[in-house]
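Features of the protein shown, as given by Swiss-Prot:
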type	residues	note
BINDING	D42, H44, D107, H292	Zn(2+) 1 binding site
BINDING	D107, N148, H249, H290	Zn(2+) 2 binding site
MUTAGEN	H111 to A or Q	Abolishes enzyme activity
BINDING	H111, N148, H149, Y257	ATP binding site
MUTAGEN	H149 to A	Abolishes enzyme activity
MUTAGEN	H149 to Q	Nearly abolishes enzyme activity
Amino acid sequence: MALLGNFLCCLLVAWLCGPGLGVPLAPADRAPAVGQFWHVTDLHLDPTYHITDDRTKVCASSKGANASNPGPFGDVLCDSPYQLILSAFDFIKNSGQEASFMIWTGDSPPHVPVPELSTGTVIKVITNMTMTVQNLFPNLQVFPALGNHDYWPQDQLPIVTSKVYSAVADLWKPWLGEEAISTLKKGGFYSQKVASNPGLRIISLNTNLYYGPNIMTLNKTDPANQFEWLENTLNSSLWNKEKVYIIAHVPVGYLPYATDTPAIRQYYNEKLLDIFRRYSSVIAGQFYGHTHRDSLMVLSDKNGNPLNSVFVAPAVTPVKGVLQKETNNPGVRLFQYKPGDYTLLDMVQYYLNLTEANLKGESNWTLEYVLTQAYSVADLQPKSLYALVQQFATKDSKQFLKYYHYYFVSYDSSATCDQHCKTLQVCAIMNLDSMSYDDCLKQHL
């Protein structure tokens, strides 16, 4: 199946016959003192997706495997059809929620073998997704971050300018200023003040430079000088009394589903955490994607005192490997913050029950949970989340059972997490550096 032949089809999906939307369930009568922004991630468009009798030909992203139960909004062995992505953005547009901006943390192309893509195709996919967002939200400032699949070959994002960096810099000009465009072209990262919130700066990092499979950065102590740039930018924000939200694709810390596996190379992880700790008074939140799951982390200092709240958002794509039992329902989320100091107050997670949507032929995006209500916490501050995770660690914790259900975006209510699984989850949430993480594993495994 040729990927290139399907892009116009995606872009020309009739806007007039968009999917049906459910009524948003988030509280509508908010005080005007609360600001809001959306977070979407891991769209992973598969333009080849189509319903056909031959289940091996439904989508390129199944890599020849039989799609399990394909419908108009996708299949768990396939990346997102355009109709699924459009339904997510249509829901956001028609949700009735007022938002100041949106963050979009990368990965637009599908999971397909390297020979099935090219630099040109990757740029076309990112263009498609960017145009979709700009057409639906012409007046909303959007802050993108590049993902490891937003390049060809995948994962190999370079430390110098490239066709992809130049292309996205041009595509994202409506949202970014000249200085941001300049650093984006050079290294795939940038910082930008939020137009509607002048005291808030978004720092969009290219953490793909630190990703294990990226051979372009092997043995480089500061790829693209991003560490030096980050420290200078945070120091400037400190002096200018700005607050900062960090966004990126690949998160810091350890993967919660694997033993002793940092999401990025250990040296880079320790270096980033050191910078984040030193500027924790400036950083008001960190937001990532990449894992396709809903998880959180709390960055603490060397003495275990909580400093920063870290959120990893679930994907829009529902794709999983043939041998994987669990996957995620598609999800998007809304954060609430306090204007002025940009303290994070709450998070509202929405999702699409993919099985139900395919059966009914319409997308009923609905509320999954409101974080403070689900866990009975006051806000999203590091101390509040740290106390919550201490509850997760207790034996037979109902709070953790709830967390693990939401981890898969309510995909499978029968999913269980044994003691080993729980230890990996809790250690990853509370311990982002190698020393504290290893100590946690030794203590509990």
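In case you wondered, yes, glycine gets a Cβ from its N, Cα and C as well.
No noted substitution is present; original residues retained.
Location within the structure of each feature annotated in Swiss-Prot.
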residue: D42; record: Zn(2+) 1 binding site; Cβ within 10 Å: 27
residue: H44; record: Zn(2+) 1 binding site; Cβ within 10 Å: 27
residue: D107; record: Zn(2+) 1 binding site; Cβ within 10 Å: 32
residue: H111; record: mutagenesis position; Cβ within 10 Å: 19
residue: N148; record: Zn(2+) 2 binding site; Cβ within 10 Å: 22
residue: H149; record: mutagenesis position; Cβ within 10 Å: 26
residue: H249; record: Zn(2+) 2 binding site; Cβ within 10 Å: 27
residue: Y257; record: ATP binding site; Cβ within 10 Å: 16
residue: H290; record: Zn(2+) 2 binding site; Cβ within 10 Å: 26
residue: H292; record: Zn(2+) 1 binding site; Cβ within 10 Å: 24
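The closest partner of N148 (Zn(2+) 2 binding site) among the recorded positions, by CA position, is D107; the full candidate set was D107, H111, Y257, H292.
Secondary structure at H111 (mutagenesis position), taken from DSSP and collapsed to helix, strand or coil, is coil.
For the binding-site residues H44, D107, Y257, a Cα-Cα cutoff of 10 angstroms around H149 (mutagenesis position) retains H44, D107. Here the Cα atom of H292 (Zn(2+) 1 binding site) is found 13 Å from that of H111 (mutagenesis position).
Here the CA atom of D42 (Zn(2+) 1 binding site) lies 7 Å from the CA atom of H290 (Zn(2+) 2 binding site).
When the recorded positions H111, H249, Y257 are screened for a C-alpha within 10 angstroms of the C-alpha of H44 (Zn(2+) 1 binding site), the residues that qualify, in sequence order, are H111.
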